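Working notes, structure below.
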Amino acid sequence: MIPFLPMFSLLLLLIVNPINANNHYDKILAHSRIRGRDQGPNVCALQQILGTKKKYFSTCKNWYKKSICGQKTTVLYECCPGYMRMEGMKGCPAVLPIDHVYGTLGIVGATTTQRYSDASKLREEIEGKGSFTYFAPSNEAWDNLDSDIRRGLESNVNVELLNALHSHMINKRMLTKDLKNGMIIPSMYNNLGLFINHYPNGVVTVNCARIIHGNQIATNGVVHVIDRVLTQIGTSIQDFIEAEDDLSSFRAAAITSDILEALGRDGHFTLFAPTNEAFEKLPRGVLERIMGDKVASEALMKYHILNTLQCSESIMGGAVFETLEGNTIEIGCDGDSITVNGIKMVNKKDIVTNNGVIHLIDQVLIPDSAKQVIELAGKQQTTFTDLVAQLGLASALRPDGEYTLLAPVNNAFSDDTLSMDQRLLKLILQNHILKVKVGLNELYNGQILETIGGKQLRVFVYRTAVCIENSCMEKGSKQGRNGAIHIFREIIKPAEKSLHEKLKQDKRFSTFLSLLEAADLKELLTQPGDWTLFVPTNDAFKGMTSEEKEILIRDKNALQNIILYHLTPGVFIGKGFEPGVTNILKTTQGSKIFLKEVNDTLLVNELKSKESDIMTTNGVIHVVDKLLYPADTPVGNDQLLEILNKLIKYIQIKFVRGSTFKEIPVTVYTTKIITKVVEPKIKVIEGSLQPIIKTEGPTLTKVKIEGEPEFRLIKEGETITEVIHGEPIIKKYTKIIDGVPVEITEKETREERIITGPEIKYTRISTGGGETEETLKKLLQEEVTKVTKFIEGGDGHLFEDEEIKRLLQGDTPVRKLQANKKVQGSRRRLREGRSQ
């Protein structure tokens, strides 16, 4: 009979507990079995934290790190659950004998629980008929229980102790594979719920007590050994907060933000609850601002709550969790302490309630969404924020406004920059503050952003980088209550001059500029556009005589091909390139140019750039010390080949006798602007001695056609219309004519005006400005026998200058209405009035 029991228990274990790939506990156990197989059959490798009795089936991560929660571990080899050693044999070749639940408690070493089961008269129940799951506290768990609680249980074994043990039991067999994450299982004491959590790292907890020895099969159930004694729970998180004096500040904040009631509902929450001491650490102004802002206070409260139940024993390393606020926090461990965002702050852990678990912390967690934009800066942006505060810009960032900070890292500020005149430094900082809130996902290539200083900054988006002007972003963008912050590698320098102006300003580029102008390409670099120009310094032309330069200039096609190979459409910032890989661009000449960013240096056709990212209003300049030449373009002229070979030694220039350079059309990059001006409408409202005049100003419709640069050939004799950039200037005039309104339409009009009797009639004229305005007003205040003016055209003036001068000299110009005269614009109305 005895040999049959081990065989029977092995068969039963295989039937009721097959390995399930979706069962995290079994999966980790299988890994531990594999790591221990060199020690013999059915041996599992465990990691034990040095200086403690805590043991874990190892995960891959912890196994190779040789640490858990930052503490070193040692490897133990033990029999896997359900097996035992035999004297003289390697490994664990025998299965444990099977017994009823009471007997199994002794087999697994839970002798204190076994003794208490006997004392409370529970033994008869768990030896008899039925099927039970017993979460049995280990002997160490009983030793760690509060002494007063333990004495209370021992003094009333028939009621208190029995009830406590029943609260550790389920009236059916449930193996670890059956214990699903988030389950609430009624216990055998008043159906009080047992909260089950089954974590991806293989940890299984019951009311936050970890199963340290699971799946010990019994004839009438199963025993799981746990690392602590379960306490009865019946209150919610809300109930605990309302009853706990040390959470009065948190309670007040939760009530203000309408969060407290939500913590009384069903769920599986984790609350990191700041104590009163934690709130006292906050600057009063910060706390008052947040609590006075409903959105910010709600965000603050929700940032302390997870929608999952995270027991301390489940945390074996850093992991990121999403809060109810929407942002994430990192929960980790350092020895026996829980860390939040890398900081030890948990004073008391694993306060289990009927809808979650509470960890008390000594710091208030403030999410970015509750912070002012200046508070979003981290340790690497303190130079920027300190300067913003010192120069008075921080006070200008109103809590009710919205801004974006483009914050350079600390090492972007050189000693020369910091020693600048404060007025100049303030202007530089203003270039790093935008008037609006712009998140990272709202930025796009070609976007124009306006700073609080009135400067316009351009956005460039590349495969692996986002840049604004000359500086590219680093990771760390955040959004706060009244703005966003983006981190930049360098100080942003807005462009002030065009490509041509930059070349003209810098004497290093005088030779290249003279060749560019000789090739009739000056206009290209003065027009608005987006270009990348690779500019050779004068050193690139050392050794070239004036005669050789003249030869080069005489062959305009060759010169244009060479110059345009240095120019490519689009703005490409050096730091915007993906490091270490070749970026291929097509030049305006048509051939390809190869760029690579290596060790913060831009390589152009494998030549090191001497200086990069010189920003201009219509592009960017990268400086090289060699003349560039397209390797796929042959030369067919001996003289030209000799000159080029003299200047270019890093490639072998092809020579094909008789070959000529292709003609490249002179290109103009323009932005088309169509401006439509609608004539003003004039309305007359009668019924008073003084006419009521309503003037509707000109309507301006501005259409901007965006897209790729337009290239076209300028033919000889063709008229080129220059687009003038900037806002059109519209002069506004008001015409007032007293008398009877006469509507002018597009048809033949005949009208005679006869003035009889002593009645004085005159036409009142008002203009929108001009040097004769005051004199004209004076004239109209004097007695005038008769003034008649027919309005022709639509220029907005009643009289020409010469007519006004004659009028001032005493002449009275009179013009008769002419037949067959069509008035321009069917919507024009003439207003005449009469004044006596």
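Think of each number as a place in line: the chain as shown, counted from 1.
Every residue, even glycine, has its Cβ placed from backbone N, Cα and C.
Model, not experiment: these values are computed from the prediction.
Taken from Swiss-Prot, the feature domain 'EMI' covers 40-94.
Annotation source Swiss-Prot lists domain 'FAS1 1' at 97-230. For the domain 'FAS1 1' (97-230), residue counts in helix, strand and coil come to 49 helix, 36 strand, 49 coil, using DSSP.
Per Swiss-Prot, domain 'FAS1 2' is recorded for 234-365, and the stated evidence type is sequence analysis.
As annotated by Swiss-Prot, domain 'FAS1 3' applies to 368-492, with the evidence given as sequence analysis.
Under its mutagenesis entries, Swiss-Prot includes CYS60 to Ala with the note: No effect on homodimerization. Around CYS60 (mutagenesis position), a 10 Å sphere centred on its CB holds 10 further CB atoms from the protein chains shown. The DSSP secondary structure for CYS60 (mutagenesis position) is helix.
Counting residues of the domain 'EMI' (40-94) by DSSP class, helix then strand then coil, yields 6 helix, 24 strand, 25 coil. Residue counts for the domain 'FAS1 3' (368-492) under DSSP, helix first, then strand, then coil, are 41 helix, 36 strand, 48 coil.
For the domain 'FAS1 2' (234-365), the DSSP counts in helix, strand and coil order read 48 helix, 40 strand, 44 coil.
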